[in-house]
Amino acid sequence: MEELIVELRLFLELLDHEYLTSTVREKKAVITNILLRIQSSKGFDVKDHAQKQETANSLPAPPQMPLPEIPQPWLPPDSGPPPLPTSSLPEGYYEEAVPLSPGKAPEYITSNYDSDAMSSSYESYDEEEEDGKGKKTRHQWPSEEASMDLVKDAKICAFLLRKKRFGQWTKLLCVIKDTKLLCYKSSKDQQPQMELPLQGCNITYIPKDSKKKKHELKITQQGTDPLVLAVQSKEQAEQWLKVIKEAYSGCSGPVDSECPPPPSSPVHKAELEKKLSSERPSSDGEGVVENGITTCNGKEQVKRKKSSKSEAKGTVSKVTGKKITKIISLGKKKPSTDEQTSSAEEDVPTCGYLNVLSNSRWRERWCRVKDNKLIFHKDRTDLKTHIVSIPLRGCEVIPGLDSKHPLTFRLLRNGQEVAVLEASSSEDMGRWIGILLAETGSSTDPEALHYDYIDVEMSASVIQTAKQTFCFMNRRVISANPYLGGTSNGYAHPSGTALHYDDVPCINGSLKGKKPPVASNGVTGKGKTLSSQPKKADPAAVVKRTGSNAAQYKYGKNRVEADAKRLQTKEEELLKRKEALRNRLAQLRKERKDLRAAIEVNAGRKPQAILEEKLKQLEEECRQKEAERVSLELELTEVKESLKKALAGGVTLGLAIEPKSGTSSPQSPVFRHRTLENSPISSCDTSDTEGPVPVNSAAVLKKSQAAPGSSPCRGHVLRKAKEWELKNGT
């Protein structure tokens, strides 16, 4: 009986060092109480387990049998646990949490490392180990910390080092609860600095391979940066791997080497191995995955022959042992709560990646708009912490920065630049401009903004997307045709000015009742609207959006009309300047010829010096005019190319504007020999103080389409047929 009690007491002491569930801990407490009652009745000498741990290193082990004749060793009075340090901890301070037991305060193992071991920036190849390094001492935290919620229901907890992006290490309290890894910056924090669901993660153990390296656990999740944690020993790494496997597989059944994925998204083992083998190694201790074991491409290939003998004998070589990796496939990744609620189901998503200019450097940030604030996150998965938050009320949106970054827009407050953002495409830029205009409460029309560094096609896409986004953000409905119905279905601008879209039709049949109809990719006109009342549209004029005429939706009709008109006006001005410059050059050349003749006549006379001075000035003026003529020719060529592109888009859209007779193409029947003044577009009022502006000529186009006898193509064909009859008659 006495031997059984002694062995049972030793067994309970061994259980204090193991990770136990709450049920086992309760049973252990009951057995301990029974054992204490038996020992007190039998007269056994019972000692507290915590006092044994404190005096284990300095005092001999207590006898296993009761020896009453041996005097009891003197024990110092219990002065209570040491207080927490008030000053900041040294750089090499390291703690490891010991598993909790019932009725005890959490214990932590501390050790001190030198500064060289804490940094991975520089590695040493010295293989000598210091004997005094890594000695462990135990201390207990105060009793009021024993009930802290951080580690109450934790499966395992410890202070581990986390590897930062540039190789630095930072200490975190890592706790595993349920199926999540929680990282706290301090044990006094109530909210975790990082929360990582273990489902869908791959955990890799990277052994220590040199003096300056550490035992590392690498946790990789698809779409995120890997999390690298440093542990003290291989045994601790195996404990963490075991607990992580139990934490996830305990919900569905027994612990396996690989947890099966959910049946809704099956992932075969061969596909998983193929996917893992295609990943590029990001650490010195990683390699290519083959049959669940990670092998290294570097040293292992060189020493493979040397290690073959030891492997044949049933042992593992040093290099191979360092590269053994335990990979746990824990199913498909579940989106976090913040990702599920990040406006993914809204009509217009108010989040996305943008390039942000910070300290003269462009950085990609995940941006989202929430509660009239523009919030910048480092990554899409890290939504609980943000870099900066900008209130949008009172801000002004200004597109453009320079020619190198054409898709850039800025946020200004009281004339001061708050943020500089760059989108990845014209649609993305228009979406963000519409969102920011709606959130800032601005009454600015997206087309009233100046897009200085993008062309007509891109600006049309930006403006149209911005208008659509603005209407969605304000819960307004854009009708398929603004000339149908009342003004309540049109685009209602905050300033009260009615803005009309192009008459390019969109599909009404494919739109469901859940979402409001969206206008096509046409561009709205700026300035004055037509004074005529809206009329009922001709159903024959409705164009279905198919592959044959999909190019019509690539441009904004009215914007191209206005741009073509502006380019034609500019071309006329340049041609006039060119003609005037040519006449001036001819006059200067004639004067220069006369001066040279006069100098030859007055050779050796007094007026020769005056004539030579005049000739020098005349030649200088000729050079200036010649340089001006070259610049004018280049500008004229550029304007002609732009006009050609605009007219090509006009042919696609069926515009009313026509090219000049000098630039008309004889192959196209649309290019008729008539001037711009005879076109229907001239009847619209396009006067503005800023110059030519886009106009909305829908009513005029409908009038021209309603008259079948006035078709220019038909008149052209009849005239040609009459000419052929006259030729045949002669």
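Placement of Cβ uses the backbone N, Cα and C atoms for every residue, glycine included.
Record note (Swiss-Prot) on the mutagenesis of Pro71 to Ala: Decreased tyrosine phosphorylation.
Annotation of the published mutagenesis Pro77 to Ala in Swiss-Prot: No effect on tyrosine phosphorylation; the original residue is retained in the structure shown.
Swiss-Prot documents Tyr93 to Phe as a published mutagenesis change and attaches the note Reduces phosphorylation and phosphorylation of SRC at Y-416; when associated with F-94; F-125; F-451 and F-453.
One entry in Swiss-Prot concerns the mutagenesis experiment Tyr94 to Phe. Its note says: Reduces phosphorylation and phosphorylation of SRC at Y-416; when associated with F-93; F-125; F-451 and F-453.
According to Swiss-Prot, the mutagenesis experiment Tyr125 to Phe carries the annotation: Reduces phosphorylation and phosphorylation of SRC at Y-416; when associated with F-93; F-94; F-451 and F-453.
For 153-249, the entry in Swiss-Prot reads domain 'PH 1', with the evidence type sequence analysis.
Feature annotation from Swiss-Prot assigns domain 'PH 2' to 347-441. Taking H, G and I as helix, E and B as strand and the rest as coil, DSSP gives the domain 'PH 2' (347-441) the counts 15 helix, 46 strand, 34 coil.
According to Swiss-Prot, the experimentally introduced change Tyr451 to Phe is described as follows: Reduces phosphorylation and phosphorylation of SRC at Y-416; when associated with F-93; F-94; F-125 and F-453. In the structure as shown, the Cβ atom of Tyr451 (mutagenesis position) sits within 10 Å of 22 other Cβ atoms.
Under its mutagenesis entries, Swiss-Prot includes Tyr453 to Phe with the note: Reduces phosphorylation and phosphorylation of SRC at Y-416; when associated with F-93; F-94; F-125 and F-451. Secondary structure at Tyr453 (mutagenesis position), taken from DSSP and collapsed to helix, strand or coil, is coil.
Its Cβ taken as reference, Tyr453 (mutagenesis position) is surrounded by 17 other Cβ atoms within 10 Å in the chains shown.
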